[in-house]
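Features as listed in Swiss-Prot:
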DOMAIN    16-135  domain 'NTF2'
MUTAGEN   Ile114 to Arg  70% reduction in mRNA export activity
MUTAGEN   Arg134 to Asp  57% reduction in mRNA export activity and loss of nuclear rim staining
Amino acid sequence: MASVDFKTYVDQACRAAEEFVNVYYTTMDKRRRLLSRLYMGTATLVWNGNAVSGQESLSEFFEMLPSSEFQISVVDCQPVHDEATPSQTTVLVVICGSVKFEGNKQRDFNQNFILTAQASPSNTVWKIASDCFRFQDWAS
């Protein structure tokens with residue numbers, strides 16, 4: 001990335017992250033059966049240390065989870081430098097918040113996504129390449 005264009009990359013990353021977070025957590029809470037469509041075919045999810053890869057396995061995993069209600073507190077994002085992902089527009093998105101799964105107490109969580117831009121003739125769609133979810137249990 002040329003330094004003169006860096007602000008453009010940051011603005012693009014922030015817009016993409018904001019749109020993505022709205023779509024992702026609405027889909028997770030209300031249309032979970034569609035959630036795996038947000039992932040690349042080769043994407044990997046690490047959920048509290050347990051890895052799940054591929055859209056079919058992701059779909060099965062998400063369907064197993066109890067219904068949820070996510071509340072987002074913090075969203076941070078940054079473009080990933082071209083040297084790390086040559087010829088691929090990539091964004092790191094970090095989310096902190098709380099979630100209540102049906103039958104469980106509300107818990108804090110941290111989630112990190114690597115998103116990549118998938119261009120088609122009509123538009124650009126951001127897909128999840130990597131997803132890492134962790135419950136945050138604070139020491140007392």
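A Cβ is built for glycine as well, from the same backbone N, Cα and C atoms used for every other residue.
At each noted site, the model still has the original residue.
Keep in mind it's a predicted model, so treat the numbers as computed, not measured.
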Secondary structure of Ile114 (mutagenesis position) (DSSP, helix/strand/coil): strand
DSSP residue counts for the domain 'NTF2' (16-135), split into helix, strand and coil: 32 helix, 62 strand, 26 coil
